[in-house]
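According to Swiss-Prot, the protein carries these features:
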type	residues	note
DOMAIN	22-278	domain 'Protein kinase'
BINDING	Leu28, Gly29, Thr30, Gly31, Ala32, Phe33, Ser34, Lys35, Val36, Lys52	ATP binding site
MUTAGEN	Lys52 to Met	Loss of kinase activity
MUTAGEN	Lys52 to Ala	Loss of function in cytoplasm and nucleus in FLP thermal nociceptors but no effect on temperature-dependent translocation from cytoplasm to the nucleus. Increased transcription of glutamate receptor glr-1. Inactive; fails to rescue salt-avoidance learning defect in cmk-1 mutants
MUTAGEN	Lys71 to Ala	Partially impairs nuclear relocalization in FLP neurons at 28 degrees Celsius but does not alter baseline cytoplasmic expression at 20 degrees Celsius. Abolishes nuclear translocation and reduces the affinity for importin ima-3; when associated with Q-74 and S-77
ACT_SITE	Asp144	active site, proton acceptor
MUTAGEN	Thr179 to Ile	Has a larger response to mechanosensory stimulation than the wild-type
MUTAGEN	Thr179 to Asp	Increases basal kinase activity. In FLP neurons; slightly favors nuclear accumulation in the absence of heat stimulation. Promotes nuclear export in a NES-dependent manner. Favors nuclear localization; when associated with S-305
MUTAGEN	Val292 to Ala	Causes locomotion defects with a tendency to coil and reverse. Reduces heat responsiveness and prevents cytoplasmic expression in FLP and AFD neurons yielding nuclear accumulation; when associated with A-294. Cytoplasmic in FLP neurons; when associated with A-294 and S-305
MUTAGEN	Val294 to Ala	Causes locomotion defects with a tendency to coil and reverse. Reduces heat responsiveness and prevents cytoplasmic expression in FLP and AFD neurons yielding nuclear accumulation; when associated with A-292. Cytoplasmic in FLP neurons; when associated with A-292 and S-305
MUTAGEN	Lys302 to Ser	Partially impairs nuclear relocalization in FLP neurons at prolonged exposure to 28 degrees Celsius but does not alter baseline cytoplasmic expression at 20 degrees Celsius; when associated with Q-307
MUTAGEN	Lys307 to Gln	Partially impairs nuclear relocalization in FLP neurons at 28 degrees Celsius but does not alter baseline cytoplasmic expression at 20 degrees Celsius; alone and when associated with S-302
MUTAGEN	Ile315 to Ala	Does not affect nuclear accumulation in FLP neurons; alone and when associated with A-321 and A-323
MUTAGEN	Leu321 to Ala	Does not affect nuclear accumulation in FLP neurons; when associated with only A-323 or A-315 and A-323
MUTAGEN	Leu323 to Ala	Does not affect nuclear accumulation in FLP neurons; when associated with only A-321 or A-315 and A-321
MUTAGEN	Ser325 to Asp	In FLP neurons; does not affect nucleocytoplasmic localization
Amino acid sequence: MPLFKRRDGSGPAPNATIREKYDFRDVLGTGAFSKVFLAESKSDAGQMYAVKCIDKKALKGKEESLENEIKVLRKLRHNNIVQLFDTYDEKQFVYLVMELVTGGELFDRIVAKGSYTEQDASNLIRQVLEAVGFMHDNGVVHRDLKPENLLYYNQDEDSKIMISDFGLSKTEDSGVMATACGTPGYVAPEVLQQKPYGKAVDVWSIGVIAYILLCGYPPFYDESDANLFAQIIKGEYEFDAPYWDQISDSAKDFITHLMCCDPEARFTCQDALSHPWISGNTAYTHDIHGTVAVHLKKSLAKRNWKKAYNAAAAIRQLQMLRLSSNSNRLQKQASQQQPEPPTPAFHA
């Protein structure tokens with residue numbers, strides 16, 4: 001039975017298979033359930049696409065997630081969002097015909113650059129804010145903004161930034177969002193606290209990315225997930241000397257408004273776009289590449305703060321820690337026959 005009622009086009013699905021429409025070339029990437037191929041249109045010679053090929057057997061039980069991703073991508077048409085052009089639902093595989101993006105990941109490109117300034121970082125964040133603001137205006141929350149999902153469109157020096165991977169995205173009309181999801185280090189406090197949340201979680205993630213763009217290392221880091229989450233929930237980060245001494249006060253103010261623990265007080269995308277660090281000329285223009293690149297290389301090598309994770313399982317772990325902590329406290333109270341202050345659930 002087909003997963004999808006129709007292709008991306010307005011008419012009924014054609015009888016032609018994807019391989020009658022496209023020539024498949026090299027494998028661009030491989031995931032747990034899919035491969036991405038370079039493909040050329042047979043009707044428009046030289047027009048190249050990225051085709052995501054998803055095995056239906058591996059997809060079993062996850063159909064709703066894929067349907068959601070396709071629904072979101074069909075809804076979004078923006079200069080800084082990777083486009084979905086077509087879908088093919090065939091016997092063994094589902095195919096997504098996507099815009100081809102060849103410029104590489106954000107942080108890898110910064111490391112390879114010869115020079116890099118605070119103003120460059122401001123321009124990058126502006127593009128992300130414009131795209132995410134467009135998503136939010138259309139009722140879509142990405143929920144997994146991180147450097148790996150920010151790609152350069154091509155190899156040109158002035159290439160635009162593209163947002164990709166909408167696998168965890170959700171539309172506001174699909175109900176209250178409370179599912180724990182995202183990536184360690186980039187997830188907002190309210191998600192970890194299991195509170196209902198909305199668009200503000202994306203703004204927090206942009207704040208984390210902006211922080212890293214200006215120093216090369218993440219604002220929150222710990223080998224222990226429990227400690228990492230405790231830092232995030234409390235909003236415990238610093239603008240460390242000497243690395244932040246060369247960064248403008250305007251940039252620090254901007255980040256503080258994005259990484260605000262209270263989602264109600266946190267900037268919206270429009271608020272952020274109006275901040276002088278984005279809309280004015282307060283971003284410094286001196287070269288910070290040396291410092292940023294050194295730290296980025298170290299951070300990228302660790303990969304611990306980049307890995308994907310099962311947030312629901314992580315939160316269950318934190319709940320167990322809390323229960324264990326409370327149990328130990330009660331046992332100690334009983335043995336000493338005197339009150340004792342509560343043990344905190346987290347340790348930063």
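Glycine is treated like the rest: Cβ placed from N, Cα and C.
Owing to the predicted nature of the structure, the values given are computational and were not obtained by experimental measurement.
Just so you know, of the recorded positions Leu28, Val36, Val292, the Cβ with the fewest other Cβ atoms around it within 10 Å is the one at Leu28. Per-residue confidence over the domain 'Protein kinase' (22-278) averages 92 (mean pLDDT, predicted model).
Straight-line distance linking the Cα atoms of Val294 (mutagenesis position) and Val36 (ATP binding site), rounded to a whole number, equals 31 Å.
Geometry remark: Ala32 (ATP binding site) versus Lys52 (mutagenesis position), CA distance 12 Å. Here the mutagenesis positions are Lys52, Lys71, and the one with the most other Cβ atoms within 10 Å of its Cβ is Lys52. For the binding-site residues given as Thr30, Ser34, the lowest number of other CB atoms within 10 Å of the residue's CB is seen at Thr30. Here the candidates are the recorded positions Lys52, Lys71, Asp144, Val292. The one whose C-alpha lies nearest to that of Ser34 (ATP binding site) is Lys52.
Checked against Lys52 (mutagenesis position), the recorded positions Thr30, Val36, Lys71, Asp144, Val292 differ in C-alpha distance, with Val36 being the nearest. Checked against Lys71 (mutagenesis position), the recorded positions Leu28, Thr30, Val36, Asp144 differ in C-alpha distance, with Asp144 being the nearest.
Rounded to a whole number, the C-alpha distance linking Leu28 (ATP binding site) with Val292 (mutagenesis position) is 29 angstrom. Taken over all pairs of the listed ATP-binding residues (Leu28, Gly29, Thr30, Gly31, Ala32, Phe33, Ser34, Lys35, Val36, Lys52), the Cα spread reaches a maximum of 14 Å, rounded to the nearest whole number. Local packing around the Cβ, expressed as the count of other Cβ atoms within 10 angstroms, is greatest for Asp144 among the recorded positions Ala32, Asp144. Taking the centroid of the Cβ atoms of Leu28, Gly29, Thr30, Gly31, Ala32, Phe33, Ser34, Lys35, Val36, Lys52 as the ATP site, the other same-chain residues with Cβ within 8 Å of it are Cys53, Ile54.
Following the DSSP three-state reduction, the secondary structure of Leu28 (ATP binding site) is strand.
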